[in-house]
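Notes follow the structure.
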Amino acid sequence: MPEGPEIRRAADNLEAAIKGKPLTDVWFAFPQLKPYQSQLIGQHVTHVETRGKALLTHFSNDLTLYSHNQLYGVWRVVDTGEEPQTTRVLRVKLQTADKTILLYSASDIEMLTPEQLTTHPFLQRVGPDVLDPNLTPEVVKERLLSPRFRNRQFAGLLLDQAFLAGLGNYLRVEILWQVGLTGNHKAKDLNAAQLDALAHALLEIPRFSYATRGQVDENKHHGALFRFKVFHRDGEPCERCGSIIEKTTLSSRPFYWCPGCQH
């Protein structure tokens, strides 16, 4: 499943394609959304927001399209008139004079009023977004030590969108490798230095991934600015200590870690 950085980059691409441009055609696959098609013609997208792994497309008439890609949903940007060759099922089409955005395969799609936006079950449940520039390590530390989360093992906590929105499996393993911890630790057991390092890594690594993953620095031997240290690298030597990276399962998800420097 795409994680927060990937969802945010998708939102950036959608905004760049159609933000501020009048919609010339709107189509929804689901019957309950059909009445909104005519309401959106002539309106425009004001901005595209992310809340963790959910994407909110805001329109100039104050309606908001909520979508959660889950495992299979994917957005595409195409030139208007282009019909991509795909076996995926089209769910949403928002067309402007020159660009069209298409949502395929997603099933969790709703149209929300401003009032519904404040009471939506998923949006109420998610914690602060790791890509929100206003979220600080101090606030993250407070959440780590709160009665709700301090007794939770990191293996499960770092996948829980109620703790911090936008984290997922690759971020979970990369963050824990960065701070040298295994997934069975709890916040209540950390010393001050470990807690501080974790609070910073929980923000820095997702933000670095969002900003640089896929970009290349020709002065770096390995190329990409953001690259995995342990994720999908089982059987390879750890770049920090040389031990062999291992793979196991924690909280029903693949977990990659270094037994030499994660304790």
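Every residue gets a Cβ built from N, Cα and C, even glycine.
Summarising the environment of Pro2 (mutagenesis position), the number of other Cβ atoms within 10 Å of its Cβ, over all protein chains shown, is 16. For the mutagenesis of Pro2 to Thr, Swiss-Prot gives this note: Loss of glycosylase and AP lyase activity. The structure shown keeps the original residue.
The feature active site, schiff-base intermediate with DNA is assigned by Swiss-Prot to Pro2.
There are 20 other CB atoms within 10 A of the CB of Glu3 (mutagenesis position), with all protein chains counted. Glu3 to Ala or Gln appears in Swiss-Prot as a mutagenesis experiment; the accompanying note says: Loss of glycosylase activity. No effect on AP lyase activity.
Annotation of the mutagenesis experiment Glu3 to Asp in Swiss-Prot: Much reduced glycosylase activity. No effect on AP lyase activity.
If you look up Swiss-Prot, you'll see Glu3 (among others) marked as active site, proton donor, on the strength of a curator's inference.
Every protein chain shown contributes to the tally, and the Cβ of Glu6 (mutagenesis position) ends up with 19 other Cβ atoms within 10 Å. In Swiss-Prot, the entry for mutagenesis Glu6 to Gln states: Reduced glycosylase activity. No effect on AP lyase activity. The structure shown retains the original residue.
Look at Swiss-Prot and you will find Lys53 (among others) tagged as active site, proton donor.
Annotation source Swiss-Prot lists DNA binding site at Gln70, Arg125, Asn169. A C-beta separation below 8 Å, combined with a sequence spacing of at least six in one chain, links Arg125 (DNA binding site) to Gln161, Ala162. Secondary structure at Arg125 (DNA binding site), as computed by DSSP, is helix.
In Swiss-Prot, a published mutagenesis experiment is listed as Asp129 to Asn, annotated Reduced glycosylase activity. No effect on AP lyase activity. Long-range Cβ proximity for Asp129 (mutagenesis position), meaning a same-chain Cβ under 8 A and a gap of 6 or more residues, is found for Gly4, Thr50, Arg51, Gly52, Leu135, Leu164, Ala165, Gly166.
Spatially close to Asp160 (mutagenesis position) yet at least six residues away along the chain are Arg152, judged by Cβ distances under 8 angstroms. In Swiss-Prot, a mutagenesis experiment is listed as Asp160 to Asn, annotated with the note No effect on glycosylase and AP lyase activity.
Under the heading of mutagenesis, Swiss-Prot lists Glu174 to Gln and annotates it as follows: Loss of glycosylase activity. No effect on AP lyase activity. Packing around Glu174 (mutagenesis position) is summarised by its Cβ count: 21 other Cβ atoms lie within 10 angstroms of its Cβ, all protein chains included. Glu174 (mutagenesis position) carries a helical DSSP state (H, G or I).
Experimental mutagenesis at this site is recorded by Swiss-Prot as Arg213 to Ala, annotated: Slightly reduced activity.
For the pair formed by Pro2 (mutagenesis position) and Asn169 (DNA binding site), distance between Cα atoms is given as 9 Å, rounded to the nearest Å.
In space, Glu3 is the closest of the recorded positions Glu3, Glu6, Lys53, Gln70 to Glu174 (mutagenesis position), judged by Cα positions. Of all the recorded positions given, namely Lys53, Gln70, Asn169, those whose Cα is no farther than the 10 Å limit from the Cα of Glu6 (mutagenesis position) are Lys53.
Between the alpha carbons (Cα) of Lys53 (active site, proton donor) and Gln70 (DNA binding site) lies a span of roughly 8 Å. Between the C-alpha atoms of Asn169 (DNA binding site) and Glu3 (mutagenesis position), the distance comes to 8 Å.
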